[in-house]
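A short worksheet on the structure shown next.
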Amino acid sequence: GFRSPCPPFC
C-alpha cells in the first residue's frame, strides 16, 4: 500500500 508523506501531502 502507498501512504503519502504527511506533511506535506495529506
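Even glycines carry a Cβ here, placed using N, Cα and C.
Original residues throughout; no substitutions modelled.
Every protein chain shown contributes to the tally, and the Cβ of G1 (mutagenesis position) ends up with 2 other Cβ atoms within 10 Å. The DSSP secondary structure for G1 (mutagenesis position) is coil. One mutagenesis experiment catalogued in Swiss-Prot, G1 to A, is accompanied by this note: No change in inhibitory activity on human alpha-3-beta-4 nAChR.
Around F2 (mutagenesis position), no same-chain residue at least 6 positions away in sequence has a Cβ under 8 Å from its Cβ. The annotation that Swiss-Prot gives for the mutagenesis experiment F2 to A or R reads: Decrease in inhibitory activity on human alpha-3-beta-4 nAChR.
Swiss-Prot documents R3 to A as a published mutagenesis change and attaches the note Decrease in inhibitory activity on human alpha-3-beta-4 nAChR. In this chain, no residue six or more apart from R3 (mutagenesis position) has a CB-CB distance below 8 Å.
One entry in Swiss-Prot concerns the mutagenesis experiment S4 to A or R. Its note says: Decrease in inhibitory activity on human alpha-3-beta-4 nAChR. Within the same chain, the residues at least 6 positions away from S4 (mutagenesis position) whose Cβ sits under 8 Å from its Cβ are C10, listed in sequence order.
Taking the Cβ of P8 (mutagenesis position) as centre and 10 Å as the limit, one finds 6 other Cβ atoms among all the protein chains shown. According to Swiss-Prot, the mutagenesis experiment P8 to A or R carries this note: No change in inhibitory activity on human alpha-3-beta-4 nAChR.
Record note (Swiss-Prot) on the mutagenesis of F9 to A or R: Small decrease in inhibitory activity on human alpha-3-beta-4 nAChR. Taking a C-beta cut-off of under 8 angstroms and a sequence separation of 6 or more, F9 (mutagenesis position) has no same-chain neighbours.
On a Cα basis, P8 (mutagenesis position) lies 19 Å away from G1 (mutagenesis position).
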